[in-house]
Amino acid sequence: MSTVLVRRKERRQPPQMPRGEILLESPPELPEVVTNSFQNVLMYLPMAAGSAAMVFTFLNHRNTLQLVAGGMFALSMFGMMFGQLSQQSGERKTKLNSARRDYLRYLGQVRQRVRKAAKQQREALEWNNPAPGRLWSMVMSPRLWERRSSDADFAQVRIGAGPQRLAVQLIPPETKPVEDLEPMSAGALRRFLRAHSTVPDLPVAISLRSFARILPDGDPKAVYGMVRALIMQLAAFHSPDDVRITVCASRERMPQWQWMKWLPHSLHPTEYDAAGQVRLLTHSLVELESMLGPEIKDRGMFGASRAPAEPFHLVIVDGGQASYDSQIASDGIDGVCVIDLTGSVAETNEATMLRLRVTPERVYVVKRDRAGKEVLSSVGRPDQASIAEAEALARQLAPFRTSAADEPEEDVLSANMTLTSLLHIDNPYNLDPAVLWRPRPQRNRLRVPIGLDADGRPLELDIKESAQGGMGPHGLCIGATGSGKSELLRTLVLALAMTHSPEVLNFVLVDFKGGATFLGMEGLRHVSAIITNLEEELPLVDRMYDALHGEMVRRQEHLRHSGNYASLRDYEKARMEGAPLPPMPTLFIVLDEFSELLSAKPDFAELFVMIGRLGRSLGVHLLLASQRLEEGKLRGLDTHLSYRIGLRTFSAMESRVVLGVPDAYELPPSPGNGYLKFATEPLVRFKAAYVSGPVDEEPQTRSEGPQIVRQVLPYLTDYIRPQVVEQPQPEQRAEENKSSESLFDVVVRQLAGHGPEPHQIWLPPLDVPPTLDELLPPLSPSAAHGYTADGWEWRGRLHAVVGLVDRPFDQRRDPYWLDLSGGAGHVGVAGGPQTGKSTMLRTLITSLALLHTPQEVQFYCLDFGGGTLAGLAELPHVGSVATRLDADRIRRTVAEVSALLEQREQEFTERGIDSMATYRRLRATGEYAGDGFGDVFLVVDNWLTLRQDYEALEDSITQLAARGLGYGIHVVLSSNKWSEFRTSIRDLLGTKLELRLGDPYESEVDRKKAANVPENRPGRGLTRDGYHFLTALPRIDGDTSAETLTEGIATTVKTIREAWHGPTAPPVRMLPNVLPAAQLPSAAESGTRIPIGIDEDSLSPVYLDFNTDPHFLVFGDTECGKSNLLRLITAGIIERYTPQQARLIFIDYSRSLLDVATTEHQIGYAASSTAASSLVRDIKGAMEARLPPPDLTPEQLRSRSWWTGAELFLVVDDYEMVATSDNPLRPLAELLPQARDIGLHLIIARSMGGAGRALYEPIIQRIKEMASPGLVMSGNKDEGILLGNVKPHKLPQGRGYFVERRSGTRLIQTAYRES
């Protein structure tokens, strides 16, 4: 049998017994009779004398008329005398009647006072000693077991009802002798005193503590009925801890007492048998004494102690074996009263005995006079209770037990009560959810105890709407720090979880500050969401707004689509009637620290109002909790908050805002004390239950040695021996201190995992990035397509997944798919530093690589973001990855893609290909082999760096973006902010991925939402639609750790590479470090043009055409390849011209060109200034002879027919050594402008040192002014711009910038010619 713990409250004050006295007034007295005859005679004598004289006067005349007149005079005289006497008598009677009336009226007023006092006296006595028929109602009231051993009326029991003196003393007046009193008034006084001095049928009680033995006799039925009534009152008002009621009866009479086995007062406190606690009903006093043991063994004689022993024992002896050496059969035991129904116990001390004679109508107290004769004193009518009535009361009391924390002298609200005690759960370690979650009556639905009220009764919070008998669906809880608010919320949520299944009730638990209020509840299947730590992550508040708003909409749509139900109540009613509808649990939202939430996000109040308005019908209940509540915070919401809980507040004003009174401010400081207010009911004071305290150690289900076998047995009074079996040695339990676990932890662990999974209202925030294998269809190797999602419909269609999109309103997270097949084919990624831009690019590349073959997509990467893209270089889809310092590869990459664009523009036109979609289709079907490329992606990580360091490439990439999309050329760019892209290219980026920006104001999605993208969360960003997303990790091993990302990418690249056996992405062709001269076009292929190398853009030959541009300049550091270039040019001249066509003169102070010309082409070689001057004079003379005369025709100028001879090539090496103050070449300066006409060519190579100043040297200045081609090789950038707009910088040997007026500036690699 389950038990119910009773925490006894402070005893209520009974009705007051009237006190005092009433002094009655004396009745009126009879008036005294006045006997003044002589005075009356004297008063009437003159009248009589006069009348007699008149009579005698008329009689003397003996006339008849006169005789009549005399008689009339005599008659009138006697009439006057009689009238006077009558008048005096009437006045006396009138006064006496008035006095009588006044006295009777006075007695009537006193009678009202006396009757009121009698009523109060009856109420007071019946409060303390109710009739047996009313005791059943006391069991379910706060008065159960209200009397404590320290109370004056402890162990006082009613035995019947009889007359008693009026509590207000009626004091009769002192009067004259009765014969002097007005008879009627005196009689009324006597009757008044006789009627009201006693009050009939008042409860008659005896104190069991005052007697060692009570011996009732008389009519057996009446005796048993009275004793049963006596026991019933004793059991109803006294707890089992204070009173024991035991029976010693013969077997024949034991059936009279079988009902007492249900009384908790008749159960042994520590001994158990097979049926439970041993029943204290025996057949002998010796056996009873052995069962009671020390409780009575060590007690003294009756009355020896001034403080009675506890607990008090009432022993009923009805036959049985009463041994004379029994302690109970002695003269009396302290704190023990024996009711002997059969005289089985020897009579000893008459002074401590009470004899009663009981008849069906009267009960008498029996005493003996000195002669030993019985003297009977009636006390009233005996109480009677049948066995059925007694057993009914006993069964009511059977489950109740006193709480161990009961402190009679203390306020019931001062102790802690566990939730399991309120729910009548004995062992929290052995919970059965199937039993706990059994269907509950509608009255108990959403109704749970949360603590004890001031009367010690469980206080239940009912969050149903008032129309269903509840307190309302929405409430408010305010409590200062240390008031126990968090504990109350935990208690409420845990109580609801223990009594309602997840099919009936779900929770959304929100803690704005991120405290531990709801910590540990994640395992409950009731919990749809636990949201904490919003204070530090305010963007999550908006996410919660969307989630809760979405849940309201979802419920509305579900009710409408399921059958257009008006409310959840109608929906559940249809389910119960058999409609095939899924469960739709009630949702209870508990929000702690809501006041601070509203301070941070005032707009959230609109959602609260919406829930308050629609939640009743949708089954969404709301409890708002906070430490403080400012006036005005609840504006618009307070009308929806039907119940309010006020724990101890910081101020009286806060208490008034919540409860309307300042009482919550005056609560004691101990946690859990509070007030509950709902509807128009008065405030209810309560103490919340405690669930965070340690729970008793889990009871051992198996132990070493004998174990009692559980059986189903009849519940009898006799001892039932348990069936014992031997148990094997138990396994050694792990050393675990169960007492360190809290009740909360134990219950949550017991309930975790039971019930259906709840609907997820709040998905976890985007904190843990997914991996690509989690977002893509199943991946596997394919012979035709490599490692991919083979067979998936979107494979190979330029779709890529790059992350997860958070849709809190829809309560789901979707893969973030990009469609790059159409106008959104260019991608821009913007985000502040360390926001995950490079990872986004890697994810995009990897995702496309997993869904396309290397023949379908190719990637060419410019990595200015720290080298992270280098990890993808081994992908078969990646043609090149160039880092910031790899300038050659960067330029070549852009040049290659640009060349591909130009090639496709030409091919598409020639072959009639109208779009890239057609091109893809033709390649896929094999109708067109193509150019070896598919969709080509030029990826630039950190666009600003490219603009700053490679400004010339910006225009090229802009052109690629403007023209390339229609030809399968895509650009993917990243930057720190959108403003770093010029408008010309930013508008072309059809797919924009916006990560966290340094300044949300620059967002191109939504500035307000951009501010909510969390900081220090790489990969978080906004979609075009304003949804938050999280970038996926570019790996396929399921590992979300950032620490192992490099290894994960390497594994992914290796997996993709090993699964592909076809051609890979064409690599970027680079300028060779060494270009053999033999690879240049021959004279037959190039004519008179002299090839000196190949350019970077197209890797095509670069020529010097001296017919067009007669001069050539070379600037370069030592050992950069200047002399090699001069040898190469010289060899080209010799190869293309005969000695008759061209002659060579060398000025070479360092003698590096001694062996260059071994043919007849060389006509001069100067290694010194003197030799050079001599040669220059000769050259000048020869050239001046070729100057055109003034009369030449245009045709002659074009054909140069006015002179004959060879072209003269003057080759100068180390010009810085030549161009001194006595420059031997200076005389030629005036001939340079006409050099083309006269066949003079200067080829000058100069060191880079001082080249900036050398530009103003006359010969170089004149050549530069003529826009002659030149080559700037490796040098120091401090020299400034030398040719065109080229500043020198470090370059490999043989490499330089070829500056020409027609083709602009090109980077070329000059050919190497072996000496």
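Our numbering is plain: 1 for the first residue shown, then up by one each step along the chain.
Cβ coordinates are placed from backbone N, Cα and C, and glycine is handled just like the others.
The feature domain 'FtsK 1' is assigned by Swiss-Prot to 456-656, with sequence analysis given as support.
The ATP 1 binding site feature in Swiss-Prot is assigned to Gly479, Ala480, Thr481, Gly482, Ser483, Gly484, Lys485, Ser486. Under 8 Å, Cβ to Cβ, and six or more positions away along its own chain, Thr481 (ATP 1 binding site) finds Gln627.
Note on Arg543 (mutagenesis position): other Cβ atoms within 10 Å of its Cβ, all shown chains, come to 21. Recorded in Swiss-Prot as a mutagenesis result, Arg543 to Ala carries the remark: Increased intrinsic ATPase activity; ATPase is activated by wild-type but not mutant EsxB A-98.
What Swiss-Prot notes for the published mutagenesis of Glu593 to Gln is this: No longer activates ATPase; when associated with A-543. Taking Cβ-Cβ distances under 8 Å and a sequence separation of 6 or more, the neighbours of Glu593 (mutagenesis position) in its chain are Asp511, Phe512, Lys513, Glu535, Ala625, Ser626, Gln627. In the three-state DSSP scheme, Glu593 (mutagenesis position) is classed as coil.
As annotated by Swiss-Prot, active site applies to Glu593.
Looking at Swiss-Prot, the entry for mutagenesis of Arg616 to Gln says: Increased intrinsic ATPase activity without concentration-dependency; when associated with A-543. When Cβ atoms from all protein chains are considered, those within 10 Å of Arg616 (mutagenesis position) total 23, not counting its own.
Within 10 Å of the C-beta of Arg892 (mutagenesis position) there are 23 other C-beta atoms, taking all protein chains into account. Quoting Swiss-Prot on the mutagenesis of Arg892 to Ala: No change in intrinsic ATPase activity.
Looking at the domain 'FtsK 3' (1099-1282) alone, the prediction's average pLDDT is 91. Among the features that Swiss-Prot reports, domain 'FtsK 3' is placed at 1099-1282.
Listed in Swiss-Prot is the mutagenesis experiment Ile1163 to Thr, annotated as follows: No longer interacts with EsxB. In the three-state DSSP scheme, Ile1163 (mutagenesis position) is classed as strand. If you draw a 10 Å sphere around the CB of Ile1163 (mutagenesis position), it holds 16 other CB atoms from the protein chains shown.
Just so you know, the Cβ of Ile1179 (mutagenesis position) picks up 20 other Cβ atoms within 10 Å once every protein chain is counted. A mutagenesis experiment is reported in Swiss-Prot for this position, Ile1179 to Asn, and the note states: No longer interacts with EsxB.
As a published mutagenesis entry, Leu1208 to Thr appears in Swiss-Prot alongside the note: No longer interacts with EsxB. Counting every protein chain shown, 21 other Cβ atoms lie within 10 Å of the Cβ of Leu1208 (mutagenesis position). Reduced to three states, the DSSP call for Leu1208 (mutagenesis position) is strand.
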Checklist entry - For ATP 1, what surrounds Gly479, Ala480, Thr481, Gly482, Ser483, Gly484, Lys485, Ser486 with a Cβ no more than 8 Å from their Cβ centroid? => result Gln627, Leu647, Arg648, Pro671
Checklist outcome for this item: Across Gly479, Gly482, Gly484, listed as binding-site residues, the smallest other-CB tally within 10 A is for Gly482
Checklist outcome for this item: CA pair Arg616 (mutagenesis position) / Lys485 (ATP 1 binding site), Å rounded to integer, equals 25
Checklist entry - When a 10 Å sphere is centred on the Cβ of Ser486 (ATP 1 binding site), how many other Cβ atoms does it contain? => result 22
Item to check | Subset of recorded positions (Gly482, Ser486, Ile1179) lying within 10 A of Leu1208 (mutagenesis position), CA to CA, in sequence order | outcome: Ile1179
Checklist entry - Including all protein chains displayed, how many Cβ atoms other than that of Lys485 (ATP 1 binding site) lie within 10 Å of its Cβ? => result 26
Checklist entry - When the Cα of Ala480 (ATP 1 binding site) is compared with the Cα of each of the mutagenesis positions Arg543, Ile1163, Ile1179, which one is closest? => result Arg543
Item to check | Inter-residue C-alpha distance, Gly479 (ATP 1 binding site) and Arg543 (mutagenesis position) (nearest angstrom) | outcome: 27
Next on the checklist: Below 8 Å Cβ to Cβ and six or more residues apart, same chain only. Which residues does that give for Ser483 (ATP 1 binding site)?
Outcome noted: Leu647, Arg648, Thr649, Leu667, Pro671, Gly672, Asn673, Gly674
